[in-house]
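Read through the structure below, which is laid out as structure tokens, and then see the notes.
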Amino acid sequence: MATTTLPNTKQQAAQFANSVADRAKENIDAAKEQLQKALDKLGKTGKKLTLYIPKNYKKGNGLTALIKAAQKLGIEVYHEGKDGPALTNGILNTGKKLLGLTERGLTLFAPELDKWIQGNKHLSNSVGSTGNLTKAIDKVQSVLGTLQAFLNTAFSGMDLDALIKARQNGKNVTDVQLAKASLNLINELIGTISSITNNVDTFSKQLNKLGEALGQVKHFGSFGDKLKNLPKLGNLGKGLGALSGVLSAISAALLLANKDADTATKAAAAAELTNKVLGNIGKAITQYLIAQRAAAGLSTTGPVAGLIASVVSLAISPLSFLGIAKQFDRARMLEEYSKRFKKFGYNGDSLLGQFYKNTGIADAAITTINTVLSAIAAGVGAASAGSLVGAPIGLLVSAITSLISGILDASKQAVFEHIANQLADKIKAWENKYGKNYFENGYDARHSAFLEDSLKLFNELREKYKTENILSITQQGWDQRIGELAGITRNGDRIQSGKAYVDYLKKGEELAKHSDKFTKQILDPIKGNIDLSGIKGSTTLTFLNPLLTAGKEERKTRQSGKYEFITELKVKGRTDWKVKGVPNSNGVYDFSNLIQHAVTRDNKVLEARLIANLGAKDDYVFVGSGSTIVNAGDGYDVVDYSKGRTGALTIDGRNATKAGQYKVERDLSGTQVLQETVSKQETKRGKVTDLLEYRNYKLDYYYTNKGFKAHDELNSVEEIIGSTLRDKFYGSKFNDVFHGHDGDDLIYGYDGDDRLYGDNGNDEIHGGQGNDKLYGGAGNDRLFGEYGNNYLDGGEGDDHLEGGNGSDILRGGSGNDKLFGNQGDDLLDGGEGDDQLAGGEGNDIYVYRKEYGHHTITEHSGDKDKLSLANINLKDVSFERNGNDLLLKTNNRTAVTFKGWFSKPNSSAGLDEYQRKLLEYAPEKDRARLKRQFELQRGKVDKSLNNKVEEIIGKDGERITSQDIDNLFDKSGNKKTISPQELAGLIKNKGKSSSLMSSSRSSSMLTQKSGLSNDISRIISATSGFGSSGKALSASPLQTNNNFNSYANSLATTA
């Protein structure tokens, strides 16, 4: 079997036209054997065709053309009166039809034929003109030749001459009914097909093409020659436009009247229309089969006739039209979709809709014709199965319908190619006129529509980041419709994977004019440069959707199969993105949508590093997923990894030689990151499939045995915000500001005065050397101040806080917390929840408020420890002894428990519970030192070591000492409680005022309150070495820098 390759380039189009006949052979071969058997059994006949002109029939150019055309074709012309008497046109009652049976054989009746021709305007206009007589003769000759060939084929199995002779001799021949039904069938077929085409010329041309194709097949030369003899019809390689016109006319009926009908409605209407069109044919087929049954002497009534009719109707299936209806639906949808972009100068969606409409027309026409053929074949097949017709007739009908279907299928591809070529010509004409790539213009139109909808979005970004300008780089990615049009028109090597645009919004009003020129000034997507050095005013740079890696695309089309082509993509990529920041204004740079990884065909990962050289003002940088170098310059600069897809961080400043210098390693294994990939779009043009490769992206995981990492270099960066994973921070010898963000983070400040934020997650934070501020945030955190005077804030959750060796402030926040002051004079504020507090060495201050939960205070050293009841009067509290513990109660609940208040330090007891806890939670490097310190304390009882808080102060400055409390309990021996009244009397006797409610305060109270204020101020002063001077960019989402200052002010007010 010959192999034919369809064209994918216009240079191959001419060769393709000559190969259509070969493809027709392939479809015909399947029916070849059956048809040969049928012809062998039927034998040859001696039929002839006569054109009958009745006496006194009007004359004119039309009749002249009929006569001359018939003579050219060898058709006998019989003039009534001139050539003999009137013919007996009543044989078989076939008179007054286009085709009948007379004593001279098959007869075309001139009045009916002339009337039929006159009904076709295209033909009748030519026939009726004297000046076009020669042309008219040719046209009529086409018609008569077509009918002659059609009749010769249809009656190849009938000896009509013998039938006529027998009928004239009065013999009762049962084949008479068969012949009559056959003529009725042929008349209906001719009428139906001509009414569908509405153009007898093109109808003749199609039969001529059928004959030419058959003429190239062995054993079909005789049949093919008859059809090829039609004059001036051209060869098979031409006339695709005419064929398209024929199919357009046929499909007009299938489109139906209601253009707004949905798919289901159209499918149903198509079935109804088909039944109407084929109704007479189905009736004629049924009559023909019943006549065959009568000829065999069998019954023609009842179930048999119904069976045949039902088989014929079942062959006409509405399902065959459903797919076509969907094509028209899509064509209508594309036309509607195109309206949005036509105003921006792009008509490609409409062109694509035209392709689906025109190819749908072809499919509709061919489906209609095949439905007719299927109905005929089904009816004959049903009769043949019931022994109603002879096997030769069944074989002949089957073979002929198969041949016609095969040739129609072969010609359909040629029609599709022709339609695609017409669209390609329109695209080329547009490009010649405007000097621009048509498909790039499509991307431009898509982006213009996007901008029309996005002004509000840009204003929202400007408000969010508090900058004057918004500069957005938008990647218009691969568009399936634009790609499909490129593939169908064989322009797959001329389309890009998309186009990147720069849009500039200043003060919420102006989008940059001459956007193409502006884009080129800012962005070079081939070299990988982004330059904002010419922008004035504070600016946000953002990427609204993922930007493809920098590089140049190259495409080449090759054939990959008989009907398959592939347009392969090669990218000459760059290894870096280089960004120049806004020089003299604040900038926000969001690189989280910048694609920095590309996956090759062999599954290797290529990385495009980002190098950002920023300006002299305050900058805020959101990092993407790939390796990044940030040279932040002067100003207060923040690098933020919190937008995700950055992997778990290890931030290391231990080897820094300058402030703000960090190395960052990121583990991307198991992290979803943006990856550039090569995707394929399949486009179909009939049997031909084109695969177009294009760059795409996906958000996916990297799983590798060795791990996949990114490496960053940060220079002149004042603040770093971590990722959503478990990060590790190692500070420098300079002042560091770290935010853990989400995840269970590990943060070490090391040297310098650091601000360390755990944020969300169960974090562990170590201040190291220097006066540090540690913020746990949400989660169950562990905070260690270590060296220096530190501020520790546990935040939400059940936290563990240790102050270290300086004067520290410890705030538990909400949750059930544990606070250990360790060495130095510390301030411990447990906050809400049931907390445990131990001041450790030094003179410590505890803070309690009435909204707090149950606090437990363990105190072992210092002789000037204080408890501040910040918003509670002493007159509202009572004390209760519970074993060796002292309970402070207010509002009938235990507010504070003083552990071991009534016990004395025991030198033989070894390490007490407090000391054991300290060792348990202390950093490993401090444990040996603390243990030796505790051991030195054993064996001696220092009066300065006790388990008491020496002074308790109410909100108005009223006070009571530990000695006062002990005295009240001692007077009664086994006394268990001290009432508010007893406390009131004690306080009254200690001061000069007559009442706790007096507006004047005793000098003693004022002195004590002043002492508390001084102590608090001293601790605040010690821990305020860093924090108030540090600032964060206004765009920072983590505004926690003022926590310490707010709390310090609150403490001062309380004191």
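Numbering starts at 1 and runs along the chain as displayed.
Cβ from N, Cα, C; glycine included.
Don't expect the noted substitutions in this model, because it carries the original residues.
The Cβ of TYR337 (mutagenesis position) has ASP349, ARG481 as same-chain neighbours under 8 Å, each 6 or more residues away in sequence. Looking at Swiss-Prot, the entry for mutagenesis of TYR337 to Pro says: Loss of cytotoxicity.
For TYR504 to Pro, Swiss-Prot lists a mutagenesis experiment annotated as follows: Decreases cytotoxicity. With a 10 A radius on its CB, TYR504 (mutagenesis position) counts 19 other CB atoms from all the protein chains.
Quoted from Swiss-Prot, the note attached to the mutagenesis of LYS562 to Arg states: Loss of cytotoxicity. In the three-state DSSP assignment, the secondary structure recorded for LYS562 (mutagenesis position) is coil.
For LYS687 to Arg, Swiss-Prot lists a mutagenesis experiment annotated as follows: Loss of cytotoxicity.
Taking the Cβ of LYS687 (mutagenesis position) as centre and 10 Å as the limit, one finds 14 other Cβ atoms among all the protein chains shown. Its Cβ taken as reference, LYS562 (mutagenesis position) is surrounded by 11 other Cβ atoms within 10 Å in the chains shown. DSSP assigns TYR504 (mutagenesis position) to a strand segment in the three-state reduction.
According to its DSSP assignment, TYR337 (mutagenesis position) is helical.
For the pair LYS687 (mutagenesis position) and TYR504 (mutagenesis position), the C-alpha distance works out to 46 angstrom.
Across the fold, the C-alpha of LYS562 (mutagenesis position) and the C-alpha of TYR504 (mutagenesis position) stand 50 Å from each other.
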